[in-house]
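One structure is given here, and the rest of the page talks about it.
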Amino acid sequence: MSVQSSSGSLEGPPSWSQLSTSPTPGSAAAARSLLNHTPPSGRPREGAMDELHSLDPRRQELLEARFTGVASGSTGSTGSCSVGAKASTNNESSNHSFGSLGSLSDKESETPEKKQSESSRGRKRKAENQNESSQGKSIGGRGHKISDYFEYQGGNGSSPVRGIPPAIRSPQNSHSHSTPSSSVRPNSPSPTALAFGDHPIVQPKQLSFKIIQTDLTMLKLAALESNKIQDLEKKEGRIDDLLRANCDLRRQIDEQQKLLEKYKERLNKCISMSKKLLIEKSTQEKLSSREKSMQDRLRLGHFTTVRHGASFTEQWTDGFAFQNLVKQQEWVNQQREDIERQRKLLAKRKPPTANNSQAPSTNSEPKQRKNKAVNGAENDPFVRPNLPQLLTLAEYHEQEEIFKLRLGHLKKEEAEIQAELERLERVRNLHIRELKRINNEDNSQFKDHPTLNERYLLLHLLGRGGFSEVYKAFDLYEQRYAAVKIHQLNKSWRDEKKENYHKHACREYRIHKELDHPRIVKLYDYFSLDTDTFCTVLEYCEGNDLDFYLKQHKLMSEKEARSIVMQIVNALRYLNEIKPPIIHYDLKPGNILLVDGTACGEIKITDFGLSKIMDDDSYGVDGMDLTSQGAGTYWYLPPECFVVGKEPPKISNKVDVWSVGVIFFQCLYGRKPFGHNQSQQDILQENTILKATEVQFPVKPVVSSEAKAFIRRCLAYRKEDRFDVHQLANDPYLLPHMRRSNSSGNLHMAGLTASPTPPSSSIITY
């Protein structure tokens, strides 16, 4: 009988001790199951013992004999190692099971040849008893132990891998880096499977091992462990630092939050105090303005209600200041009449000249005699007045000089009275405006300093239009003054009309919101109060508009007017350079604000309610259709806006150029070039603008020819002949370096060489 393994073959009949240690395939599986369930103490668990009892009795006896022999050989020499001990050691040291040392197939066919008799069982039990009594010696003398067929070279080392013969090591698994667990081929036969009886093993079974080797030593492991401990300490230290930093940051956040709350509270207190102070100041200003208005009512005049039939009208009554001026004017007129009468009497007493002194005397005697004869002067009871005595020539000239001086003095007084009257008229205009403002403010629902949108504190009313009120307000967020325009819709309007008005206001807001230029009033905000009220917040300008200035001063110098026109044209150029371009369409003195209230300062353009957007859809080569014909201020619109036809007229930015020309003319001459004393209805009915083919300039005041030429270019009747905004911006009259013409410079140089004409005569003065 021969036993064949992966390391070689052993011939000879096996002894009973060999048979007792030769496991069957089923016993090998049971052994593996038992070893897998064996705790580190070496004693199998209850589950493993239950599996052993469930086996065939014959196999159970073989396994018992094998484990008994292994247990007895565990204390012997190093050549015969105990499998159970090795399994227990492997589980503790290298985490290998007993199956990794000798993988046994769990499958073994039951054949009649392998059945043994009762005697073999008895001999096996006898061999087991001998193994127990020998305690580590070789089993019997009839054969070898099954462990003798495997030549262990590693001695009794702790790892089973060290005791595996080199011949049966798998080269594929010797360099494997997988986890230290056994890998057993399921179909490989066990090398310890021996045939019982006289039947040899037909097919040898091969063993497959998975070997893990490492270069780590205890020092390296200790170093790695120490490094790991240091890393953990560093990480823990870093975590502690981060936790402390996090705590510090949280503490700082809490402190900053408390500080923020404190600042918010302080800010709210400041805002509340600012509101209180602003309201107090506004209240005092209202009181002072009303007191001043009451005083001016007596001095300048006031409105009185007069009944005319069934209606009542307001009539203006002048105050004592105007009455005194009227009395002074009457006294001056009376004095002038007296002086004229005395001058006539003085002319009668004018002495005759030396040549004519004798002729009147000779001729007077016959006349006297004739009168006496006819009238009977000698018997006439009436006494005739004596003829005025003739003055000497010196006396006559003396009286004549006195009368001339008195007339000159009266003329001077009359001029002063006229100047004072004009000044009082300007003050009266302010007074009338203030009276209307106070009346409108008293009737307004926003008179009690409300805060709109939780931001804008209303101070006092600036003015009132048809459907809007403009208040001076204070922005509590930005800490600046602003002008709040409150649009109030008529509650009796239809919803369609309200929607159109609101749409128009939103359109103005969208246009104005995108504009950013120093010569255009900025639009800050837009919000609604209710369904019938919405507000727009504009930049606040301290001064008045140009229309009020012209009403006060009638006109201005050419330099001041030119400065205003330059700023207007600069703003128009900006409106035509943005995309899409914009036509203002409502340029007039009322929409030009004087920042300082004077003509020598900055201006700003406002009111884009009628402006037109020249987008690609509506603007063509000839311009865009005028869809709002009839709107605007007629004195400042060009003739093409009044053309009535089947199709609407075409307009372009030349509409604003015409308006610039009219404004410049009005600033220079104090009157409008077309329809000055006409109403808008008269202008529309009489076609005044359509007939304005040429502009006529008054004689006074004197204006330079360059300014007149500039006005003619702006007021060209045909829009094809009129400048556009870009051409107007490049006009030589508006360029600072063109104020001195080349021709005048040449004449000046010629005058220096030919005549002693002063150099200033060749400079164009405005």
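A Cβ is built for glycine as well, from the same backbone N, Cα and C atoms used for every other residue.
Of all Cβ atoms in the shown protein chains, 22 besides its own fall within 10 Å of the Cβ of ASP586 (active site, proton acceptor). Residues annotated as active site, proton acceptor in Swiss-Prot: ASP586.
What Swiss-Prot lists as ATP binding site is LEU462, GLY463, ARG464, GLY465, GLY466, PHE467, SER468, GLU469, VAL470, LYS485, and the listing cites sequence analysis. Its Cβ taken as reference, SER468 (ATP binding site) is surrounded by 17 other Cβ atoms within 10 Å in the chains shown.
The domain 'Protein kinase' feature in Swiss-Prot is assigned to 456-734.
The C-beta environment of ASP607 (mutagenesis position), restricted to residues of the same chain at least 6 apart in sequence and closer than 8 Å, consists of ASP586, GLY590, ASN591. Recorded in Swiss-Prot as a mutagenesis result, ASP607 to Ala carries the remark: Loss of kinase activity.
In Swiss-Prot, the entry for mutagenesis SER743 to Glu states: Loss of kinase inhibition in response to DNA damage. The structure shown retains the original residue.
According to Swiss-Prot, the mutagenesis experiment SER743 to Ala carries the following note: Loss of kinase inhibition in response to DNA damage.
Under the heading of mutagenesis, Swiss-Prot lists SER743 to Asp and annotates it as follows: Loss of kinase inhibition in response to DNA damage.
ARG464 (ATP binding site) counts 18 other C-beta atoms within 10 Å of its own C-beta, drawing on all protein chains shown. Neighbour list (LEU462 (ATP binding site), Cβ cut-off 8 Å, at least 6 residues apart, same chain): ARG437, VAL470, TYR471, LYS472, ALA483.
Same-chain residues that are not part of LEU462, GLY463, ARG464, GLY465, GLY466, PHE467, SER468, GLU469, VAL470, LYS485 yet have a Cβ within 8 Å of the Cβ center of the ATP site turn out to be ILE486.
Taking the binding-site residues GLY466, VAL470 in turn and counting surrounding C-beta atoms within 10 angstroms, the largest count is reached at VAL470. DSSP classifies VAL470 (ATP binding site) as strand under the three-state reduction.
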